Structures are given as structure tokens and as C-alpha cells.
Amino acid sequence: MAYPFELGFQDATSPIMEELLHFHDHTLMIVFLISSLVLYIISLMLTTKLTHTSTMDAQEIETIWTILPAIILILIALPSLRILYMMDEINDPSLTVKTMGHQWYWSYEYTDYEDLNFDSYMIPTSDLNPGELRLLEVDNRVVLPMELPIRMLISSEDVLHSWAVPSLGLKTDAIPGRLNQATLTSTRPGLYYGQCSEICGSNHSFMPIVLELVPLKHFENWSSSML
């Protein structure tokens, strides 16, 4: 989860988020190198009064600054497209959960079970127990099995919402009348927090998301107790 004064991303808990972190580092290094080169050239031009007349109209330089940016864009586009295809790929999910956004709470339905659904509201600050997180705790957590592919079907009953869990690399819009899907896989158990990431009204800040990833045996026990 996020911490105060955090400068980087949350720790990755899914293969997709790990790929996104690597891609971020890759593109950031390219931006750093380009910025350093531009600043060096600017400082060189400002600190010298000499002008190289042959560079004012040189075919070689024009060729270089046409081909080099094209190569850089390809180096950015290829890993980006690879990650996009990975995020869209859903092969034989072990579990499907339908998520509906409301003003201002989430409702969940486990479609593989006959009658397993619930609403998830934020716990008010006055009702929190010691150690619980303000504006992030909910009355009903979404319990899911770890290390298994899970399909999330996401939509909305009223206005635009966005279902987002940063540590899992998830952010999917909840649009009325449209069903979007996302793949979720966690490599380790734990509690993972998110929030609605689309301004949806006066209580937009009070729509937390809490996923509890547990071993498969614990999930089976939980689902049996909920039915």
C-alpha cells in the first residue's frame, strides 16, 4: 500500500505490475538520456561564441535526427504493446467476479457461485478499530484466491467510476451500460487497497477497495461460510 511522502510506486504484487515497473524504468532512462543530451548541447551553445558553419545546413545531421527519434520510439512502443497484450489476455480464468460501481460504494458478485454477492461500503472514521486505516477500510472485503487467474467484470449502475488497485497494476473504468474486464493475479497473500479513480460526485473519495488474497484452501472455506 501507499505511504506518506512515498516517491515511487507501490510494491508489485502481480506479474503485470512488475512488467509495468520495468517499463517505467526503461522509459525513464530514455527520457533521462535525451534530457541530458539536450541540456549539454544548450549549455555548449550558450558558453561558446563560435559557430560551426558546416553544421547549419548538413544533410548528415538531418538524417541522424530523423532516424534516431524513430529508433527511440520503436524501443518505447514494442515493450508497451507487449504489456498491453498481456493485460488484455485472459485464458481460462479460475474465478470471475462482477464489480458494479454505485454512488458511493461497490457491489460484488461471484458469478461462479449461485448466491454469493455483497455490497462493500467504507467504514466511517468513528467506527474504525485501532490499527485500521482511515478512508481505506470497508465492511466487506473482496476475498480472492492467490496465484490463480481471476477475471474482473466491471461496470456501473449510475455514473462513471474507475476500479483501481495500484499494487496489482489494475485500473479499469466502470461505465454505465458497458462491461469492461481485467485480469487479476497475485503472487503472494495479503491485503491490497485501492480507490475509485474517476471523480464521480461529492463522496468520490469515500469509495475504497480492499482485496484480501488468500491461499485457495482458505478461499474455499470462506466461500462455504458465505453461502
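Note: Cβ is positioned from N, Cα and C throughout, glycine not excepted.
For the natural variant ILE61 to Val, Swiss-Prot gives this note: In strain: Isolate MSB 53282/NK 7980. The structure shown keeps the original residue. Note on ILE61 (variant position): other Cβ atoms within 10 Å of its Cβ, all shown chains, come to 12. DSSP classifies ILE61 (variant position) as helix under the three-state reduction.
Reduced to three states, the DSSP call for ILE123 (variant position) is coil. Per Swiss-Prot, natural variant ILE123 to Val is noted as: In strain: Isolate MSB 53282/NK 7980.
Summarising the annotation, Swiss-Prot assigns Cu cation A1 binding site to HIS161, CYS196, CYS200, MET207 and lists similarity to another entry as the type of evidence. Here MET207 (Cu cation A1 binding site) comes close to GLY101, TRP104, TYR105, TRP106, MET122, HIS161, GLN195, CYS196, CYS200: these same-chain residues lie at least six apart in sequence, with C-beta atoms under 8 angstroms from its C-beta.
The number of other CB atoms found within 10 A of the CB of GLU198 (Cu cation A2 binding site), across every protein chain shown, is 18. According to Swiss-Prot, the feature Cu cation A2 binding site maps to CYS196, GLU198, CYS200, HIS204, an assignment based on similarity to another entry.
Following the DSSP three-state reduction, the secondary structure of GLU198 (Cu cation A2 binding site) is coil. The Mg(2+) binding site annotation in Swiss-Prot covers GLU198.
Sparsest Cβ environment among the recorded positions ILE123, CYS196, CYS200 (other Cβ atoms counted within 10 Å): ILE123. Under the DSSP three-state reduction, MET207 (Cu cation A1 binding site) is assigned to coil, being neither helix nor strand. Listed in sequence order, TRP104, CYS196, GLU198 are the same-chain residues at least 6 apart in sequence whose CB falls under 8 Å from the CB of HIS204 (Cu cation A2 binding site).
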